[in-house]
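Quick look at what Swiss-Prot annotates:
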type     : residues                  : note
MUTAGEN  : Unk126 to Leu             : Complete loss of enzyme activity towards 3,3',5'-triiodothyronine
MUTAGEN  : Unk126 to Cys             : Retains 10% of enzyme activity towards 3,3',5'-triiodothyronine
ACT_SITE : Unk126                    : active site
MUTAGEN  : His158 to Phe, Gln or Asn : Loss of enzyme activity
MUTAGEN  : His185 to Asn             : No effect on enzyme activity
Amino acid sequence: MGLSQLWLWLKRLVIFLQVALEVATGKVLMTLFPERVKQNILAMGQKTGMTRNPRFAPDNWVPTFFSIQYFWFVLKVRWQRLEDRAEYGGLAPNCTVVRLSGQKCNVWDFIQGSRPLVLNFGSCTUPSFLLKFDQFKRLVDDFASTADFLIIYIEEAHATDGWAFKNNVDIRQHRSLQDRLRAAHLLLARSPQCPVVVDTMQNQSSQLYAALPERLYVIQEGRICYKGKPGPWNYNPEEVRAVLEKLCIPPGHMPQF
């Protein structure tokens, strides 16, 4: 084992202990002060839109916090961020992804000249991803002539056999590429109006872009010019709109100097 690999495992150990302490503390506080903890979780939910999501009542998701499933999911997300290779201003990782036909391709295959490419990572079991899906579709409509868009379907955020919410979309964790492709096909019912591909079963793009549970990026000429903060708390398609308004010149308009 090399020094860099040893250092990675040490960082993973530290994160494991941090998450374990956070979850244990949260569990104790939820037992002693259930109403206060519930109000704190609901306050966080306001930022993601969960409290405005008509599909979910608080009892569908608040009690799942600090469970063992919560622990493993949060740990996976924190560990994944150690693999982040998508730096603002740097070259975008040219990961392998899979079209819904089953054909392999790369992220860079969707870059067209100097047109910005928006990457939208998420899954059907991620409530904020679906809640804000119409916002994303409006971006596609408004900038279709000057930018390109790609949805990369990654592992489920709240799979039925993982950190599950009641009344959520019923999808189990992907055991095979076919499972992931079937899950991504469900997204087509929402008319995404842009290409949809899936991450590999090695979760390469999700890891290198630190995209779990959802995230937005903008790439131009192979470089990252916008790196959205991790979801669900900071997943914001309207930030992408502001970026595209600066990068894209509407047809028939000339820049003013």
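For all residues, glycine too, the Cβ spot is worked out from N, Cα and C.
Don't expect the noted substitutions in this model, because it carries the original residues.
Locations of recorded Swiss-Prot features on the structure.
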residue: Unk126; record: mutagenesis position; Cβ neighbours (10 Å): 24
residue: His158; record: mutagenesis position; Cβ neighbours (10 Å): 21
residue: His185; record: mutagenesis position; Cβ neighbours (10 Å): 14
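According to DSSP, His158 (mutagenesis position) is assigned to coil rather than to any helix or strand.
For the pair His158 (mutagenesis position) and Unk126 (mutagenesis position), the Cα-Cα distance reads 6 Å.
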